[in-house]
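Single-structure report; data block below.
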Amino acid sequence: MATNGRHQEVGHKSLLQSDALYQYILETSVYPREPEPMKELREITAKHPWNLMTTSADEGQFLSMLIKLINAKNTMEIGVFTGYSLLATAMALPDDGKILAMDINRENYEIGLPVIEKAGLAHKIEFKEGPALPVLDQMIEDGKYHGSYDFIFVDADKDNYLNYHKRLIDLVKIGGLIGYDNTLWNGSVVAPPDAPLRKYVRYYRDFVLELNKALAADSRIEICQLPVGDGITLCRRIS
């Protein structure tokens, strides 16, 4: 679990104080049950210079369980990277399940695509390259996607999380879930003002804090914030 490189502050994929305890969780409950395609993609992604952007293995396991528990069928993912969380979702969905996946970088997505294809899951995925906001705006304008998504996972540009939420709340069904990743930003949300954070970490931290405050005040949703991975907040639409 490397912590060197540009993403040191936000790349550490556990908020536990003990690395040994996190390793115990991985080795006892996560890695032994990790499907072979996910293991293969995790190992491929580990060689990527930006590997710390990937979804952690324990969070992938959590997403898989969650999707099965809510019987999700129509899903969306904003922010794909090499596709580890996308693969977890595709494996958890029924054969006729669908994922609308959006990312500004097709090259990263294509790193994981051969693994997805080999697993026989590519038919579940519609990938769109480019910014997600124009796509969401068009979907809302079309009118036929209102309340049509069972589950939406967002792991993208933190400075647009609130902009995503304003749109996704219309696209997720009542009773459906939106999951926002990195909502604890490697613990920096409680860092003192004089903490030695890198410029981009401090910049995005303010947007994460703003999001957390807005979600807590949004009466249209029930929320649950969990210290899984880098923090994930689940929002269940109730109105």
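All positions are counted from 1 along the displayed chain.
Glycine too: its Cβ is placed from the backbone N, Cα and C atoms.
According to Swiss-Prot, the features are:
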BINDING   Lys13, Asp155, Asn186  substrate binding site
BINDING   Thr55, Glu77, Gly79, Val80, Ser85, Asp103, Ala132, Asp157  S-adenosyl-L-methionine binding site
BINDING   Asp155, Asp181, Asn182  divalent metal cation binding site
MUTAGEN   Glu40 to Gln  No effect on activity
MUTAGEN   Glu43 to Ser  No effect on activity
MUTAGEN   Lys47 to Ala  No effect on activity
MUTAGEN   Asp58 to Ala  Decrease of activity
MUTAGEN   Gln61 to Ser  Decrease of activity
MUTAGEN   Arg202 to Thr  No effect on activity; when associated with 198-TT-199
MUTAGEN   Arg220 to Thr  Total loss of activity
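Known features from Swiss-Prot, placed on the structure.
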residue: Glu40; record: mutagenesis position; DSSP class: helix
residue: Lys47; record: mutagenesis position; DSSP class: coil
residue: Thr55; record: S-adenosyl-L-methionine binding site; DSSP class: coil
residue: Glu77; record: S-adenosyl-L-methionine binding site; DSSP class: strand
residue: Asp103; record: S-adenosyl-L-methionine binding site; DSSP class: strand
residue: Asp181; record: divalent metal cation binding site; DSSP class: strand
residue: Arg202; record: mutagenesis position; DSSP class: helix
residue: Arg220; record: mutagenesis position; DSSP class: coil
Original post:
How would DSSP class Ser85 (S-adenosyl-L-methionine binding site) in three states?
Top reply: helix
**OP:** Count, for each of the mutagenesis positions Lys47, Arg202, Arg220, the other C-beta atoms lying within 10 angstroms of its own C-beta, and report the residue with the smallest count.
**Re:** Lys47
**OP:** Rank the binding-site residues Glu77, Asp157 by the number of other Cβ atoms within 10 Å of each Cβ, and give the residue at the low end.
**Re:** Asp157
**OP:** Compare the C-alpha of Asp103 (S-adenosyl-L-methionine binding site) with the C-alpha of each of the recorded positions Asp58, Asp155, Arg220, and give the closest one.
**Re:** Asp155
Subject >> Alpha-carbon spacing, Thr55 (S-adenosyl-L-methionine binding site) to Asp155 (substrate binding site), which is rounded to whole Å >> reply: 9
Original post:
When the Cα of Gly79 (S-adenosyl-L-methionine binding site) is compared with the Cα of each of the recorded positions Glu40, Glu43, Lys47, Asn182, Arg202, which one is closest?
Top reply: Asn182
Original post:
Can you tell me how far the Cα of Asn186 (substrate binding site) sits from the Cα of Glu40 (mutagenesis position), in Å?
Top reply: 26
**OP:** Taking only the Cα atoms, work out how far Asp58 (mutagenesis position) lies from Ser85 (S-adenosyl-L-methionine binding site), in Å, as a whole number.
**Re:** 11
Subject >> Among Val80, Ala132 [binding-site residues], residue with fewest other Cβ within 10 Å >> reply: Ala132
Original post:
Want to know which recorded positions, from Glu40, Glu43, Lys47, Gln61, Asn182, Arg202, are within 10 Å of Ser85 (S-adenosyl-L-methionine binding site) at Cα; which are they?
Top reply: Gln61
Original post:
How big is the gap, in Å, between the Cα of Asn182 (divalent metal cation binding site) and that of Asp155 (substrate binding site), rounded to a whole number?
Top reply: 7
